[in-house]
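Visitor: This is the structure I want to talk about, given as structure tokens.
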Amino acid sequence: MGCASSLPDRNSGTLSGLSNSENAVPADAKNLRVKLVLLGDSGVGKSCIVLRFVRGQFDATSKVTVGASFLSQTIALQDSTTVKFEIWDTAGQERYSALAPLYYRGAGVAVIVYDITSPESFKKAQYWVKELQKHGSPDIVMALVGNKADLHEKREVPTEDGMELAEKNGMFFIETSAKTADNINQLFEEIGKRLPRPAPSS
């Protein structure tokens with residue numbers, strides 16, 4: 001289950017609302033705006049990660065995302081750079097897979113999420129890595145996230161497997177828990193640090 005029911009209807013994404021703008025659009029070198037898309041199997045907690053990051057909330061009883069949801073959040077990094085994330089949370093159900101390229105086209109960041117208790121979701125994460133390598137922007141920042149780290153007693157995907165997949169594909173890896181908020185802010189802070197910076201104007 002996702003956290004989609006906690007998101008207002010006005011934030012639901014539609015195809016007409018998609019933008020193919022630049023991957024990261026700076027107002028200046030210290031103010032960045034970037035389109036971020038979350039990909040992964042249904043039920044891995046993509047919406048819960050977004051809701052925890054944007055609103056500091058967690059809803060274990062919510063419904064799955066249908067289509068896609070849109071939210072935005074701005075953070076300040078230690079170097080005084082501000083990053084505005086325009087976050088597209090895509091549906092994980094198989095019938096929506098064909099729509100995913102419409103959401104990650106033009107994205108500067110892709111966050112691929114799997115559930116550490118679900119080997120099947122890890123296989124799907126590998127699929128999304130390949131899809132992004134084929135069709136994503138060449139300079140896209142990619143993160144691999146093993147979610148539900150609080151369920152360590154039910155773990156079926158070793159941490160080492162996630163680390164290996166990320167290392168092989170030039171991604172960074174982190175394990176999170178949307179339920180406890182563990183590593184959620186750290187995930188987005190690390191993404192912000194890895195975004196390309198515009199050259200200073202002369």
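A Cβ is built for glycine as well, from the same backbone N, Cα and C atoms used for every other residue.
In this structure the noted substitutions are not present, so the sites keep their original residues.
Pulled these from Swiss-Prot:
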MUTAGEN   G2 to A  Loss of myristoylation. Loss of targeting to membrane
MUTAGEN   C3 to S  Loss of palmitoylation
BINDING   40-47, 89-93, 147-150, 177-178  GTP binding site
MUTAGEN   S47 to N  Dominant negative (GDP-bound form); no effect on vacuolar trafficking. No effect on the interaction with VPS9A
MUTAGEN   Q93 to L  Constitutively active (GTP-bound form); no effect on targeting to plasma membrane. Loss of interaction with VPS9A
MUTAGEN   N147 to I  Blocks nucleotide binding; loss of targeting to endosomal membrane. No effect on the interaction with VPS9A
Visitor: Given the binding-site residues A149, A178, which one has the fewest other C-beta atoms within 10 angstroms of its C-beta?
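Guide: Per-residue Cβ counts within 10 Å for the binding-site residues A149, A178 bottom out at A149.
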Visitor: Provide, as an integer number of angstrom, the distance between the C-alpha atoms of A149 (GTP binding site) and S47 (mutagenesis position).
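Guide: Approximately 16 Å lies between the Cα of A149 (GTP binding site) and that of S47 (mutagenesis position).
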Visitor: Counting across all protein chains shown, how many other Cβ atoms sit within 10 Å of the Cβ of S47 (mutagenesis position)?
Guide: 30
Visitor: Can you check what DSSP calls A149 (GTP binding site), collapsed to helix, strand or coil?
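Guide: Its secondary structure by DSSP: helix.
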Visitor: Can you grab the distance from N147 (mutagenesis position) over to G40 (GTP binding site)? Cα atoms, rounded to a whole Å.
Guide: 11
